[in-house]
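**Student:** Pasting the relevant annotations from Swiss-Prot:
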DOMAIN    1-239  domain 'IMD'
DOMAIN    324-387  domain 'SH3'
MUTAGEN   LYS109 to Ala  Impairs lipid-binding activity and hence PtdIns(4,5)P2 clustering; when associated with A-116
MUTAGEN   LYS116 to Ala  Impairs lipid-binding activity and hence PtdIns(4,5)P2 clustering; when associated with A-109
MUTAGEN   ILE124 to Ser  Partially impairs lipid-binding activity and hence PtdIns(4,5)P2 clustering
MUTAGEN   ARG127 to Ala  Impairs lipid-binding activity and hence PtdIns(4,5)P2 clustering; when associated with A-135
MUTAGEN   LYS135 to Ala  Impairs lipid-binding activity and hence PtdIns(4,5)P2 clustering; when associated with A-127
MUTAGEN   TRP141 to Ser  Deficient in oligomerization (dimerization maintained). Inefficient formation of planar membrane structures. No effect on lipid-binding
MUTAGEN   ARG145 to Ala  Impairs lipid-binding activity and hence PtdIns(4,5)P2 clustering; when associated with A-146 and A-147
MUTAGEN   LYS146 to Ala  Impairs lipid-binding activity and hence PtdIns(4,5)P2 clustering; when associated with A-145 and A-147
MUTAGEN   ARG147 to Ala  Impairs lipid-binding activity and hence PtdIns(4,5)P2 clustering; when associated with A-145 and A-146
MUTAGEN   LYS149 to Ala  No effect on lipid-binding; when associated with A-152 and A-155
MUTAGEN   ARG152 to Ala  No effect on lipid-binding; when associated with A-149 and A-155
MUTAGEN   LYS155 to Ala  No effect on lipid-binding; when associated with A-149 and A-152
MUTAGEN   LEU214 to Ser  No effect on lipid-binding
Amino acid sequence: MAPEMDQFYRSTMAIYKSIMEQFNPALENLVYLGNNYLRAFHALSEAAEVYFSAIQKIGEQALQSSTSQILGEILVQMSDTQRHLNSDLEVVVQTFHGDLLQHMEKNTKLDMQFIKDSCQHYEIEYRHRAANLEKCMSELWRMERKRDKNAREMKESVNRLHAQMQAFVSESKRAAELEEKRRYRFLAEKHLLLSNTFLQFLGRARGMLQNRVLLWKEQSEASRSPSRAHSPGLLGPALGPPYPSGRLTPTRLDMPPRPLGEYGSPRSRHGSGSYGPEPAEARSASQLEPDRRSLPRTPSASSLYASSTQRSRSNSFGERLGGGGARRVRALVSHSEGANHTLLRFSAGDVVEVLVPEAQNGWLYGKLEGSSASGWFPEAYVKPVEEIPVNPMNPVAPMNSMAPMSPMNELPSRSYPLRGSHSLDDLLDRPGNPTASSEYWDSQSRSRTPSRVPSRAPSPAPPPLPSSRRSSVGSMGAATDVKKLMSWEQNPPELFPRGTNPFATVKLRPTVTNDRSAPLIR
């Protein structure tokens with residue numbers, strides 16, 4: 001047998017075996033998976049029907065209320081629209097079941113027998129033709145050896161059989177390739193029909209939802225404004241905030257939806273609320289009484305949520321910080337979040353707004369200034385930012401002579417206290433009569449050597465005195481304290497006044513290396 005004919009035969013048999021051993025089993029598995037898909041969709045459709053029916057009932061309840069009729073109408077319309085889309089989707093599933101799965105299952109059963117018979121017929125026919133051709137070639141060889149006069153006719157017969165054999169193997173291979181292509185085309189055309197049905201469904205759904213969603217959004221946003229049915233007594237003054245003055249914690253449902261861009265940031269996800277940032281009116285009410293947080297040892301998402309929900313009337317930022325709001329600190333070193341997304345990442349020099357009044361086990365919770373990132377960070381990584389002290393006589397106007405950002409008022413680096421147990425800040429912050437504190441300072445400066453100097457950054461002025469005492473001694477004490485502090489800043493004392501340096505008489509001996517103590521190296 002010629003090598004090219006044998007190659008054609010092997011290729012044809014490989015195609016038939018591929019259809020029988022790979023394509024048909026894969027098609028059977030596809031039918032099985034499609035039936036599972038149908039069952040899952042029917043379960044999903046039933047669950048969706050129950051869900052949107054429940055939404056419709058809630059909307060009908062809202063229609064009966066006096067404040068949420070518009071929202072109830074929106075819920076009913078949403079439920080009807082989704083149920084209508086669900087019924088349209090069932091048409092797509094029916095197409096998938098009737099035009100695809102049933103045909104594939106039926107064709108698979110028929111095709112398995114057809115391909116098996118075709119393969120057997122081809123194999124038998126090929127062997128019969130090959131045996132006949134081999135027999136004629138043997139007879140021709142015998143006649144040529146005997147010089148038979150019929151050898152020419154036998155040779156013509158062999159050539160004719162060889163041509164027929166070659167045409168048969170070529171045609172059989174083309175038929176096998178065509179059968180293989182028809183099966184893949186059948187699968188592609190059926191799924192193309194399914195995709196077209198999905199496209200029609202999505203087009204109808206888009207046309208149905210495009211205008212309705214915009215209308216629902218406008219009506220929902222309009223419902224955020226106070227209702228005309230409410231009396232002014234319930235909402236407070238006509239020009240006041242939209243929330244009553246007694247409401248300290250706005251509900252999460254009143255907050256606008258979170259922008260889509262915030263879902264990509266893990267830190268903003270942990271730092272924001274469940275429903276997004278608070279609106280302006282809710283923020284003004286919530287600042288009346290901030291959090292009193294009880295935190296665990298290690299910050300976590302649960303502790304963050306717990307700290308944002310616990311409130312206390314007796315302990316707020318306004319009472320702890322004198323109404324000044326959250327304090328600001330500056331980062332000394334960089335801090336990375338690592339694998340814990342509840343930690344705050346910042347670089348050295350960044351300013352962080354502390355949202356927790358006191359450190360909890362060495363951790364502070366704050367928000368990075370200039371961004372929406374918030375989280376936990378070690379207290380040792382930051383230092384307080386110099387604040388502008390407030391004049392006790394006029395709490396609104398700051399003291400210009402104590403501005404911390406002025407280079408003339410900043411003390412040199414050697415002005416840190418070395419041996420003193422108190423500083424100027426301790427004396428200024430001591431409660432009581434400012435005159436008594438100034439007299440104590442005068443006596444201390446005269447009786448002792450000025451070995452202690454004020455710290456680099458002057459601390460804020462002491463809290464205002466009660467109204468009965470502030471009227472009598474406020475101006476005198478404040479003026480005395482300011483003068484003392486200005487004199488210390490302009491003429492700081494020497495680090496070691498003459499005769500007070502304990503190391504002035506110390507003389508160091510020259511060191512000598514004892515080479516005999518070195519190891520012996522051979």
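The backbone N, Cα and C atoms fix where each Cβ goes, glycine too.
Residues as originally present; substitutions not included.
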**Student:** For LYS155 (mutagenesis position), which DSSP three-state class applies?
**Tutor:** helix
**Student:** Counting other CB atoms within 10 A of each CB, which of the mutagenesis positions LYS149, LYS155 comes out lowest?
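**Tutor:** Among the mutagenesis positions LYS149, LYS155, the lowest count of other Cβ atoms within 10 Å belongs to LYS149.
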**Student:** By the DSSP assignment reduced to helix, strand and coil, which category contains LYS116 (mutagenesis position)?
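**Tutor:** In the DSSP reduction, LYS116 (mutagenesis position) maps to helix.
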**Student:** Of LYS109, ARG127, ARG147, the mutagenesis positions given in the record, which has the fewest other CB atoms within 10 A of its CB?
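**Tutor:** Relative to the other mutagenesis positions in LYS109, ARG127, ARG147, ARG147 has the fewest Cβ atoms within 10 Å.
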**Student:** If I take the alpha carbons of LYS149 (mutagenesis position) and LYS155 (mutagenesis position), what is the distance between them in whole Å?
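**Tutor:** Checking the Cα atoms of LYS149 (mutagenesis position) and LYS155 (mutagenesis position) gives a distance of 11 Å.
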**Student:** By DSSP, what is the split of the domain 'SH3' (324-387) into helix, strand and coil residues?
**Tutor:** 3 helix, 26 strand, 35 coil
**Student:** Nearest to ILE124 (mutagenesis position) by Cα distance: which of the mutagenesis positions LYS109, LYS116, ARG147, LEU214 is it?
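**Tutor:** Comparing Cα positions, the candidate nearest ILE124 (mutagenesis position) turns out to be LYS116.
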**Student:** Between the Cα atoms of LEU214 (mutagenesis position) and LYS116 (mutagenesis position), find the distance and write it as a whole number of Å.
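**Tutor:** Rounded to the nearest whole number, the Cα-Cα distance is 60 Å.
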**Student:** How long is the line from the C-alpha of ARG147 (mutagenesis position) to the C-alpha of ARG127 (mutagenesis position), rounded to the nearest angstrom?
**Tutor:** 30
**Student:** Report, in whole Å, the straight Cα-to-Cα distance of LYS135 (mutagenesis position) from ARG145 (mutagenesis position).
**Tutor:** 16
**Student:** Among all protein chains shown, how many Cβ atoms are found within 10 Å of the Cβ of ARG152 (mutagenesis position), not counting that one?
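**Tutor:** I count 12 other Cβ atoms within 10 Å of it.
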